[in-house]
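These features come from Swiss-Prot:
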- Arg41, Ala42, Asn43, Val44, Lys45, His46, Leu47, Lys48, Ile49, Leu50, Asn51, Arg62, Gln69, Lys85: heparin binding site (BINDING)
- Lys22 to Arg: Abolished CXCR4 activation ability, but only slightly impaired binding to the receptor (MUTAGEN)
- Pro23 to Gly: Abolished CXCR4 activation ability, but only slightly impaired binding to the receptor (MUTAGEN)
- Arg29 to Lys: Slightly impaired binding and activation of CXCR4 (MUTAGEN)
- Phe34 to Ala: No effect on anti-HIV-1 and chemotactic activities. Slightly impaired chemotactic activity and no effect on inhibition by heparin; when associated with A-35 (MUTAGEN)
- Glu36 to Ala: No effect on anti-HIV-1 and chemotactic activities (MUTAGEN)
- Arg41 to Ala: No effect on CXCR4 activation (MUTAGEN)
- His46 to Leu: No significant effect on dimerization in neutral pH. Eliminates the pH dependence of dimerization (MUTAGEN)
- Lys48 to Ala: Impaired CXCR4 activation (MUTAGEN)
- Lys48 to Ser: 55-fold reduction in binding affinity for Link domain of TNFAIP6; when associated with S-45 and S-46 (MUTAGEN)
- Val60 to Ala: Impaired CXCR4 activation (MUTAGEN)
- Arg62 to Gln: Slightly impaired CXCR4 activation and clear resistance to inhibition by heparin; when associated with N-46; Q-48; Q-68 and N-69 (MUTAGEN)
- Arg68 to Gln: Slightly impaired CXCR4 activation and clear resistance to inhibition by heparin; when associated with N-46; Q-48; Q-62 and N-69 (MUTAGEN)
- Gln69 to Asn: Slightly impaired CXCR4 activation and clear resistance to inhibition by heparin; when associated with N-46; Q-48; Q-62 and Q-68 (MUTAGEN)
- Ala86 to Cys: Formation of an intermolecular disulfide bond, leading to a locked dimer; when associated with C-57. No effect on CXCR4 activation, but loss of chemotactic activity; when associated with C-57 (MUTAGEN)
Amino acid sequence: MNAKVVVVLVLVLTALCLSDGKPVSLSYRCPCRFFESHVARANVKHLKILNTPNCALQIVARLKNNNRQVCIDPKLKWIQEYLEKALNKRFKM
């Protein structure tokens, strides 16, 4: 085989092997880029706390009335109280 063909073939195969998975820009993106700050506690069916190494605290709520998922601002007073109560319950001796 011609040396140029071998080099091109090796480069193409290397590029294919390195391109597996998501692009770096997508794999490090935080799930919650925008927060809802006017979500009533009574309207929340379920809360999910996302723990990602490269993002701040992120809380996703499933709403009762339309089953929609929204990211809730973790600075809301009722969220702070909920988290404090959950942590106290978990680490209570």
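Placed from the backbone N, Cα and C atoms, the Cβ positions cover glycine too.
Original residues only.
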Using Cα-Cα distances with a 10 Å cut-off, which of the recorded positions Arg41, Asn43, Leu47, Lys48, Arg62, Ala86 are near Arg68 (mutagenesis position)? Arg62
Non-local Cβ contacts of Asn51 (heparin binding site) (under 8 Å, 6 or more apart, same chain)? none
Of all the mutagenesis positions here, His46, Lys48, Arg62, Arg68, which one's CB has the most other CB atoms within 10 A? Arg62
Phe34 (mutagenesis position), number of other Cβ atoms within 10 Å: 7
Could you give the Cα-Cα distance between Val60 (mutagenesis position) and Asn43 (heparin binding site), in whole Å? 13
Given the recorded positions Arg29, Arg41, Lys45, the candidate whose Cβ has the fewest other Cβ atoms within 10 Å is Lys45
